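Reading through the structure tokens given below for one structure.
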Amino acid sequence: MASGSSSDAAEPAGPAGRAASAPEAAQAEEDRVKRRRLQCLGFALVGGCDPTMVPSVLRENDWQTQKALSAYFELPENDQGWPRQPPTSFKSEAYVDLTNEDANDTTILEASPSGTPLEDSSTISFITWNIDGLDGCNLPERARGVCSCLALYSPDVVFLQEVIPPYCAYLKKRAASYTIITGNEEGYFTAILLKKGRVKFKSQEIIPFPNTKMMRNLLCVNVSLGGNEFCLMTSHLESTREHSAERIRQLKTVLGKMQEAPDSTTVIFAGDTNLRDQEVIKCGGLPDNVFDAWEFLGKPKHCQYTWDTKANNNLRIPAAYKHRFDRIFFRAEEGHLIPQSLDLVGLEKLDCGRFPSDHWGLLCTLNVVL
């Protein structure tokens with residue numbers, strides 16, 4: 001203990017100290033078990049292998065998913081210990097490939113030889129989406145559904161939440177026209193995808209939320225787009241009504257970080273905030289120079305609710321709830337960034353009878369005024 005009396009320092013060794021630490025130890029062990037179960041599920045989905053065999057290969061590779069996947073796929077073909085399908089179990093006849101293998105496919109931007117943008121830098125587009133990687137049901141088909149949206153809209157930037165390691169590995173393989181920056185490497189996390197040849201990555205920073213119970217943080221990425229400097233941010237703020245106080249603390253951290261960027265830098269935050277409107281009011285509202293894109297556009301009804309259990313039955317919740325959990329905040333020099341449109345994506349059911357996620361994604365287009 002850094003400070004305090006000797007009696008304070010000795011307290012944890014007594015019965016009261018042991019009793020106080022027991023719940024924390026139990027919670028830590030429960031979290032560890034949950035993370036490893038999640039790793040096993042994701043590994044089995046990607047590897048197309050018997051789930052009962054997964055823990056052993058992960059243990060042999062220190063529970064490092066990427067290392068374990070590499071070791072697994074490099075096993076000799078005559079090794080009968082791991083009956084498996086071809087390396088990517090996501091693949092099917094209806095598979096949507098984001099690697100732009102078809103030379104005639106113009107939906108994915110390829111980097112230009114000169115390194116200059118291939119499109120008008122006065123307009124930028126992005127998608128923010130909680131892709132619900134924690135739901136293992138129909139995950140391969142749902143991942144293809146998300147990728148088909150990326151191929152269709154070809155956004156400059158993609159903000160993702162609830163990404164798991166196998167999903168990230170899949171994106172790195174299939175979304176080869178994007179640079180992927182993640183907020184973590186284990187459990188579940190956020191990610192920001194930057195279109196190569198269009199968005200130049202400069203640096204990244206991860207801001208921890210010290211009191212989170214759900215592995216949440218703030219991912220910040222500094223980029224250059226069309227000669228303009230941007231600070232891109234995403235987060236998945238604490239979930240559920242019971243964690244409102246922590247969510248408000250996290251929102252204050254986000255807004256504070258948005259104010260730290262130089263005045264000449266445009267700041268965009270997009271993510272799953274889990275916010276209720278009254279929580280923004282409790283936080284003191286948005287700063288005068290930070291705007292909510294949906295409110296800026298006149299609060300259009302067609303894209304108000306991004307989590308709607310009546311329209312989206314992925315969670316099979318009998319009651320009907322709808323919230324504007326997914327939000328976009330921006331800070332720019334006056335008049336230099338103007339939202340033009342905001343739409344929901346991922347609205348079509350897949351062949352499996354489910355949507356790509358329990359959240360709708362948000363597609364936003366903005367004009368950059370020099």
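For all residues, glycine too, the Cβ spot is worked out from N, Cα and C.
Classification of ASP272 (active site, proton donor/acceptor) by DSSP places it within a strand. Applying an 8 A CB threshold to same-chain residues 6+ apart, the list for ASP272 (active site, proton donor/acceptor) reads THR128, ASN130, GLN161, GLU162, SER235, HIS236, LEU237, PHE325, ASP326, HIS359. According to Swiss-Prot, the feature active site, proton donor/acceptor maps to ASP272.
Secondary structure from DSSP puts GLU162 (Mg(2+) binding site) in a beta strand. Of all Cβ atoms in the protein chains displayed, 21 besides its own lie within 10 Å of the Cβ of GLU162 (Mg(2+) binding site). If you look up Swiss-Prot, you'll see ASP132, GLU162 marked as Mg(2+) binding site.
ASP358 (mutagenesis position) is surrounded by 24 other CB atoms, counting those within 10 A of its CB over all protein chains shown. Under its mutagenesis annotations, Swiss-Prot gives ASP358 to Asn the following note: Loss of magnesium binding.
All protein chains shown were included, and the count of other CB atoms within 10 Å of the CB of ASP132 (Mg(2+) binding site) stands at 25. A straight line from the CA of ASP132 (Mg(2+) binding site) to the CA of ASP358 (mutagenesis position) spans 7 Å.
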